[in-house]
Amino acid sequence: MDENENSQSPAPSHQYPKETLRKRQNSVQNSGGSESSRLSRKSFKLDYRLEEDVTKSKKGKDGRFVNPWPTWKNVSIPNVLRWLIMEKDHSSVPGSKEELDKELPVLKPYFISDPEEAGVREAGLRVTWLGHATLMVEMDELILLTDPMFSSRASPSQYMGPKRFRRPPCTISELPPIDAVLISHNHYDHLDYGSVLALNERFGSELRWFVPLGLLDWMQKCGCENVIELDWWEENCVPGHDKVTFVFTPSQHWCKRTLLDDNKVLWGSWSVLGPWNRFFFAGDTGYCPAFEEIGKRFGPFDLAAIPIGAYEPRWFMKYQHADPEDAVRIHIDVQAKRSVAIHWGTFALANEHYLEPPVKLNEALERYGLKSEDFFILKHGESRYLNTDDKAFEET
């Protein structure tokens with residue numbers, strides 16, 4: 001039996017085989033003055049949207065978002081079929097839980113046994129990998145969650161679609177209090193319906209959601225009240241923490257959840273700029289010129305989270321998914337002091353061997369004259385602490 005067959009659902013009471021979106025009747029009355037609003041997108045501190053040296057978001061004639069760089073090529077149905085039919089799958093994920101436990105152990109996060117330790121102070125920055133693109137980041141007196149994915153499948157149904165081969169290290173009920181969630185785009189492995197419902201059930205309007213342009217209505221229909229929807233280069237903050245700026249920055253990807261909604265929602269990365277630390281979350285992306293713009297504008301970053309998996313075959317995946325060498329180039333472009341690898345070791349979404357991404361990452365680092373501690377790998381549930389005073393990491 002697969003290890004996830006008996007795993008706890010992230011949803012409050014039952015599985016959600018389909019997206020039956022609902023809106024709470026009291027979503028406005030109980031919002032505490034923080035109900036979602038597109039007016040909240042107005043910049044309060046920084047505004048680079050009108051400058052000539054940054055790439056703005058762009059729509060095609062059909063009103064849908066497009067990638068504005070020559071590094072992009074549209075995903076076509078013939079190419080999808082060629083990939084699915086003609087290319088060999090080398091992922092080789094073992095069916096044995098014992099072998100998976102040996103190769104990709106899932107650790108119990110520190111905050112389960114010691115919840116009082118959650119929340120670093122002042123200069124500290126701690127990152128915990130919870131699988132795929134989900135990180136818990138503690139910085140500048142805030143606790144953040146990126147692209148929360150706690151369900152068994154990355155799919156509109158929990159009965160079919162890509163199934164995770166490593167369980168989440170914790171449940172949503174075991175998380176410490178989360179201040180904000182960063183969503184990069186609306187694909188099912190990054191925007192998980194059950195996880196959104198469960199987080200909203202637990203934290204309600206106290207939890208601020210930062211989402212791309214076009215996603216506000218979907219979030220509201222899920223009952224989320226405290227949602228900030230941003231375009232590229234727009235920014236906002238968490239109430240009571242206005243010294244930390246959240247900027248929605250570009251990436252090269254695409255969006256889709258249904259047959260007819262291609263690219264009606266924007267995609268992107270996040271730059272979190274605090275008085276002590278700067279954190280960059282790349283989300284899901286191919287390599288493009290945007291990262292050099294981000295590095296020049298907001299770098300250096302104390303920590304960047306950059307995807308390294310789901311990259312084969314390159315003729316098809318390179319436009320939408322960075323491979324380990326692309327990831328190192330992104331690390332350099334955004335001027336990251338350290339980076340953590342994400343988007344690997346959880347779902348088999350492409351054709352490379354499931355253990356290959358870290359190997360290829362270390363090879364790329366050596367070619368670029370970098371060390372493994374510059375761009376590091378975490379086990380599921382593992383944390384690292386970055387002290388910006390001496391730049392030393394401590395495992396937790």
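Just so you know, glycine gets a Cβ as well, placed from its N, Cα and C.
Marked as Zn(2+) 1 binding site by Swiss-Prot on the basis of similarity to another entry: His185, His187, His253, Asp284. Around the Cβ of His185 (mutagenesis position), 26 further Cβ atoms fall within 10 Å across all displayed protein chains.
The Zn(2+) 2 binding site feature in Swiss-Prot is assigned to Asp189, His190, Asp284, His343. Within its own chain, Asp284 (mutagenesis position) has Ala133, Ser184, His185, His187, Asp189, His190, Ser251, His253, Trp267, Pro307, Gln320, His321, His343 as residues 6 or more apart in sequence whose C-beta sits under 8 angstroms from its own.
As annotated by Swiss-Prot, deoxycholate binding site applies to Lys256, Ala348, with the evidence given as similarity to another entry. Counting every protein chain shown, the Cβ of Lys256 (deoxycholate binding site) has 16 other Cβ atoms within 10 Å.
Annotation of the published mutagenesis Asp147 to Asn in Swiss-Prot: Abolishes activity; the original residue is retained in the structure shown. In the three-state DSSP reading, Asp147 (mutagenesis position) counts as coil. Here Asp147 (mutagenesis position) comes close to His132, Ala133, Thr134, Leu182, Ile183, Ser184, His190, Leu191, Gly283: these same-chain residues lie at least six apart in sequence, with C-beta atoms under 8 angstroms from its C-beta.
Within 10 Å of the C-beta of Cys170 (mutagenesis position) we count 22 further C-beta atoms, all protein chains included. According to DSSP, Cys170 (mutagenesis position) sits in a coil region rather than a helix or strand. Cys170 to Ser appears in Swiss-Prot as a mutagenesis experiment; the accompanying note says: Small decrease in activity.
Mapped onto three states, the DSSP output places His185 (mutagenesis position) in coil. Listed in Swiss-Prot as a mutagenesis experiment, His185 to Asn is described as follows: <1% of wild-type activity.
His187 to Asn appears in Swiss-Prot as a mutagenesis experiment; the accompanying note says: <1% of wild-type activity. Of all the Cβ atoms in the protein chains shown, 22 others lie within 10 Å of the Cβ of His187 (mutagenesis position).
The note that Swiss-Prot attaches to the published mutagenesis Asp189 to Asn is: <1% of wild-type activity. Asp189 (mutagenesis position) has a Cβ environment of 24 other Cβ atoms inside 10 Å.
Under the heading of mutagenesis, Swiss-Prot lists Leu207 to Phe and annotates it as follows: <5% of wild-type activity. Sequence-distant neighbours of Leu207 (mutagenesis position): residues of the same chain at least 6 apart with a C-beta under 8 Å from its C-beta are Ile178, Asp179, Ala180, Val181, Leu199, Asn200, Cys224, Asn226. DSSP assigns Leu207 (mutagenesis position) to coil in the three-state reduction, outside any helix or strand.
One mutagenesis experiment catalogued in Swiss-Prot, Cys222 to Ser, is accompanied by this note: No effect on activity. In the three-state DSSP scheme, Cys222 (mutagenesis position) falls into the coil class. Neighbour count (other Cβ atoms within 10 Å of the Cβ, all protein chains): 20 for Cys222 (mutagenesis position).
Other Cβ atoms within 10 Å of the Cβ of Cys224 (mutagenesis position) number 27 in total over all chains. Where Swiss-Prot documents Cys224 to Ser as a mutagenesis experiment, the accompanying text is: Considerable decrease in activity.
Cβ neighbour count for Cys237 (mutagenesis position): 19 (other Cβ atoms within 10 Å of its Cβ, all protein chains included). Under the heading of mutagenesis, Swiss-Prot lists Cys237 to Ser and annotates it as follows: No effect on activity.
Just so you know, the Cβ of His253 (mutagenesis position) picks up 25 other Cβ atoms within 10 Å once every protein chain is counted. Looking at Swiss-Prot, the entry for mutagenesis of His253 to Asn says: Abolishes activity.
For the published mutagenesis Cys255 to Ser, Swiss-Prot gives the following note: No effect on activity. Listed in sequence order, Phe65, His185, Asn186, His187, Pro212, Gly214, Asp261, Asp262, Asn263, Lys264, Val265, Leu266, Trp267 are the same-chain residues at least 6 apart in sequence whose CB falls under 8 Å from the CB of Cys255 (mutagenesis position).
Under the heading of mutagenesis, Swiss-Prot lists Asp284 to Asn and annotates it as follows: Abolishes activity.
His331 to Asn appears in Swiss-Prot as a published mutagenesis result, with the remark: 4% of wild-type activity. Around the Cβ of His331 (mutagenesis position), the same chain contributes Ala304, Ile306, Ser339, Leu370, Asp374, Phe375, each under 8 angstroms and 6 or more positions distant in sequence.
Counting in whole angstrom, Ala348 (deoxycholate binding site) lies 35 from Cys237 (mutagenesis position) by their C-alpha atoms.
In sequence order, Leu104, Pro105, Val106, Leu107, Trp129, Leu130, Gly131, Arg166, Pro169, Gly345, Thr346 are the residues of the chain that are 6 or more apart from His380 (mutagenesis position) and have a CB within less than 8 Å of its CB.
Cα spacing between Lys256 (deoxycholate binding site) and Cys222 (mutagenesis position): 17 Å, rounded to the nearest whole number. A sphere of 10 angstroms centred on the C-beta of His343 (Zn(2+) 2 binding site) encloses 29 other C-beta atoms. Each residue in His132, Ala133, Asp147, Met149, Ser184, His185, His187, Gly283, Pro307, Ala310 lies on the same chain as Asp189, His190, Asp284, His343 and has a C-beta within 8 Å of the C-beta centroid of that Zn(2+) 2 site, without being one of the site residues.
There are 23 other Cβ atoms within 10 Å of the Cβ belonging to His190 (Zn(2+) 2 binding site). For the pair Cys170 (mutagenesis position) and Cys237 (mutagenesis position), the C-alpha distance works out to 27 angstrom.
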